[in-house]
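Straight from Swiss-Prot, the features:
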- Gly11, Ala12, Gly13, Lys14, Ser15, Leu16: ATP binding site (BINDING)
- 3-204: domain 'DPCK' (DOMAIN)
- Gly8 to Ala: Does not change either the Km or the kcat of the reaction considerably (MUTAGEN)
- Lys14 to Ala: Shows a 50% increase in the Km for ATP and a 19% reduction in kcat (MUTAGEN)
- Asp32 to Glu: Decreases Km for both ATP and dephospho-CoA. Has minimal effect on kcat (MUTAGEN)
- Asp32 to Asn: Does not affect Km for ATP, but shows a 2.5-fold increase in the Km for dephospho-CoA (MUTAGEN)
- Asp32 to Ala: Does not affect Km for ATP, but shows a 15-fold increase in the Km for dephospho-CoA. Decrease in kcat and strong decrease in catalytic efficiency (MUTAGEN)
- Leu114 to Ala: Increases Km for both ATP and dephospho-CoA, but increases the enzymatic turnover (MUTAGEN)
- Arg140 to Lys: Almost loss of activity. Shows very poor binding to ATP (MUTAGEN)
- Arg140 to Ala: Loss of activity (MUTAGEN)
- Cys235 to Ser: Does not affect oligomerization (MUTAGEN)
- Cys368 to Ser: Does not affect oligomerization (MUTAGEN)
Amino acid sequence: MLRIGLTGGIGAGKSLLSTTFSQCGGIVVDGDVLAREVVQPGTEGLASLVDAFGRDILLADGALDRQALAAKAFRDDESRGVLNGIVHPLVARRRSEIIAAVSGDAVVVEDIPLLVESGMAPLFPLVVVVHADVELRVRRLVEQRGMAEADARARIAAQASDQQRRAVADVWLDNSGSPEDLVRRARDVWNTRVQPFAHNLAQRQIARAPARLVPADPSWPDQARRIVNRLKIACGHKALRVDHIGSTAVSGFPDFLAKDVIDIQVTVESLDVADELAEPLLAAGYPRLEHITQDTEKTDARSTVGRYDHTDSAALWHKRVHASADPGRPTNVHLRVHGWPNQQFALLFVDWLAANPGAREDYLTVKCDADRRADGELARYVTAKEPWFLDAYQRAWEWADAVHWRP
């Protein structure tokens, strides 16, 4: 099952987007609908709201007077926090009940207005945000919903900012045009990203990663940050640390080329723990690559952890690897044991390249040569670079010793 988090500011067009995804075959779990359901007459949700805000938020028939509640709940941050503290847990519980009844190969679209505000974005393998600028949203709310302009602006101001939404968005859909434009874009996202992602997950297979070098993308750090947050949630306390590694982590150097693949390292206590994370990582969108179980061993292996420093044990180069099923964001997830030489070098390599222009230039030359010789074949590209790493490993540790590097 693929779970998608769908959100957007009030008036941005979230309802149209969720309807389109439903027509494409998604099972939509609407946060607004659930929020109304959990405060129906006779529910614990409505009773809690009355306790918090008073009986004057009720209509004559005992149902919730939403305008009366809004007048109290949106007047300040404290009141809004009380409202969210009552409604959000009840909605989450009802959502979990619905999802538990869904078949394993489905695409569940969770329409959550306050996805960002509630900190739920990392729970989803994919987050889709629909956007429209503030003035357009105000106009829609006034003209289409009959809302007073002051009320519309207050509602918008009470929600997350565009910057906060961009930070969690894997897919950003602009809805400044016609409804037909949004529907077309939404269907394209479904056909080219969502559906292939869901298929890959169901088959426990990864998305094909690009093998060609491309110019540095300034958005790589932000993309990696979303993935790191997602993996921290998926791994929980079993992840000792989660780091952006590899060439895409060497940011701030526009001339430094890399494959458009984000590499992440999850540090664990043991390979047994890494194996325990196979299913949680699959649920997060990262199937395991069973055929990759170790890095290339280096002689006189180094580590800042004394018992692993200056060792020659092949076992200390073992690891587990997962990769993304999402065709829109190729990602490798390396699970390595704390203190083992391969775990240490993955962290050191990024810092060494960032601090040493000569090392970056050397590595770029090697990568470009490997790229030409591999002609788009990823395995050949990786193999072609490996001899350079034997020398680079020693050079990096010489630098680490000189600057007293610590991970």
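Each Cβ is built from the backbone N, Cα and C atoms, and glycine gets one as well.
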Given the mutagenesis positions Asp32, Leu114, Arg140, Cys235, Cys368, which lie close to Lys14 (mutagenesis position), meaning Cα to Cα within 10 A?
none
Which residue, out of the mutagenesis positions Lys14, Arg140, shows the minimum number of other Cβ atoms inside 10 Å of its Cβ in this structure?
Arg140
8 Å Cβ shell about Gly11, Ala12, Gly13, Lys14, Ser15, Leu16 centroid, ATP site members excluded
Gly8, Leu17, Val130, Ala132, Asn175
Which mutagenesis positions sit within 10 Å of Gly11 (ATP binding site) - Cα, from Asp32, Leu114, Arg140, Cys235, Cys368:
Arg140
Pop the mean pLDDT for the domain 'DPCK' (3-204) in here, whole number is fine.
94
Where does Gly8 (mutagenesis position) sit in DSSP terms: helix, strand, or coil?
strand
Distance from Asp32 (mutagenesis position) back to Gly13 (ATP binding site), taken between C-alpha atoms, in Å
13
If you count other C-beta atoms within 10 angstroms, which of the recorded positions Gly8, Gly13 is the most crowded?
Gly8
Other C-beta atoms that fall within 10 angstroms of the C-beta of Gly11 (ATP binding site)
22
Cβ neighbour count (10 Å, all chains) around Cys235 (mutagenesis position) is 23
Spatial neighbour of Arg140 (mutagenesis position) that is closest, considering only the recorded positions Ala12, Ser15, Leu114 and their CA atoms:
Ala12
When you measure from the Cβ of Asp32 (mutagenesis position), which residues in the chain that are at least 6 apart have a Cβ under 8 Å away?
Asp111, Pro113
Write down the Cα-Cα distance for Gly8 (mutagenesis position) and Ser15 (ATP binding site), rounded and given in Å.
9
